[in-house]
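A.B. asks: Mind having a look at this structure? Questions to follow.
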Amino acid sequence: MASATAAAAPGEAEETTRLRKPRFSFEENQILIREVRAHYPQLYGAQSRRVSVAERRRVWDSIATKINGITSWKRTGQEVQKRWNDFKRRTKEKLARVPHSTQGAGPAAEDAFSAEEETIFAILGPGVAGPGAGSGAEESRAAASSQPQASTASTQRYVLSEDRRQDRRADTPAQSKGGSSSPESWARPSCNPQEAKERESTSPAAMQPVQLPRLALSPPLPAPPPPPTALAQVAPSSPSPTPPRPTSAPEQSLDFLRAQQETANAIRELAGTLRQGLAKLSEALSALLPLLPGTPADPLPPPPPPPPPPPPKPVLPPSAPKVELAPEPVSVVAAVVDGAVVAARGVIISPRSEEGVPKPLPPAPPLPLHDSPPHKRRKGFPTRKRRGRWKSP
């Protein structure tokens, strides 16, 4: 007994010194969910923006007080809020796994929602819960309703593909001999009666867009074969000695020859019309020409005489080419020798006498050989004495 009490004493001491509180019980969870649902507009709803943080904290403290009324330990408002956040997060994660678990052969047992989770779905609303809001039966019903929608889309695609295949087989002679053309016969592989009903209801609407290409494509296929056979049957019976025409596009050759002949006839008619028009035009001109002013005998007035040629210009003697002689510069210095003016270059200007008879001039003295060019200065003019080196201008 002493040992048992001694063993129990340390355990009680450990329990009293234990800091971690026990998990929330079922009753505590029920109180938490009920109180959060009652105060949800103040905590998370539209009114939460107008509620201060202190007021929300007081709401959580009041919820914790109600939970502490049924337990021997005390929980704070922060612990209660954390428990609600964890509860909500786990429920959302479980809801996110629902579509993946319902795609198999049957519903998974571990994903069945409890009453608490269903209540949380109702609190959070359809925006968060999605198709699983409400009870578990509604969840399974929503999952079952999502499957027929997907199956309906696949069934419609299947019916369209089968209808196209049926139309192709109907064009072939093997299909025309025997076979059912009803869409129900192609829908037999489906084992779901609901899908069969939906396919029967949607098959007329699906047949309309499919029949259009069949009606558009069916005439070209059977149309080309009959003309060659008809020509082949008529060609031997024709009494014409010409050999049978080749079966490759006979109608095109006939149409081409016919069009060519029509074109030639049209050209001939146009040429005849042009000839008639020209003949009528010539007759009209021949009738109108005599009425024009002019001699009646002449069909056309004579051409006007050409203008007279211009009078010939007087012939002038050829003018001698004008040669300009550069005048030699003559220095101003001149001397008077025996009544005659002698220039620097030796030109003698004889003075006229009073009677107008020129006087004989004596021969001019010979000029020195070392005479400088006329453009150079003579010694008689004073020049500036240059000293030093020449400076560039």
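Backbone N, Cα and C define each Cβ position, glycine as well.
Annotations per Swiss-Prot:
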- 16-88: domain 'Myb-like' (DOMAIN)
- LEU274 to Pro: Reduction in homodimerization. Abolishes homodimerization; when associated with A-281 (MUTAGEN)
- LEU274 to Ala: Reduction in homodimerization. Abolishes homodimerization; when associated with P-281 (MUTAGEN)
- LEU281 to Pro: Reduction in homodimerization (MUTAGEN)
- LEU281 to Ala: Reduction in homodimerization (MUTAGEN)
A.B. asks: To the nearest whole angstrom, what is the C-alpha distance linking LEU281 (mutagenesis position) and LEU274 (mutagenesis position)?
C.D. replies: 10
A.B. asks: Just counting, how many other CB atoms are there within 10 A of the CB of LEU281 (mutagenesis position)?
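C.D. replies: Taking every protein chain into account, the count is 10.
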A.B. asks: Hey, what's the Cβ neighbour count for LEU274 (mutagenesis position) at 10 Å?
C.D. replies: 10
A.B. asks: Can you break down the domain 'Myb-like' (16-88) into helix, strand and coil residue counts using DSSP?
C.D. replies: 51 helix, 0 strand, 22 coil
A.B. asks: Using DSSP reduced to three states, classify LEU274 (mutagenesis position) as helix, strand or coil.
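C.D. replies: In three-state terms, LEU274 (mutagenesis position) counts as helix.
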A.B. asks: According to DSSP, does LEU281 (mutagenesis position) sit in a helix, a strand, or coil?
C.D. replies: helix
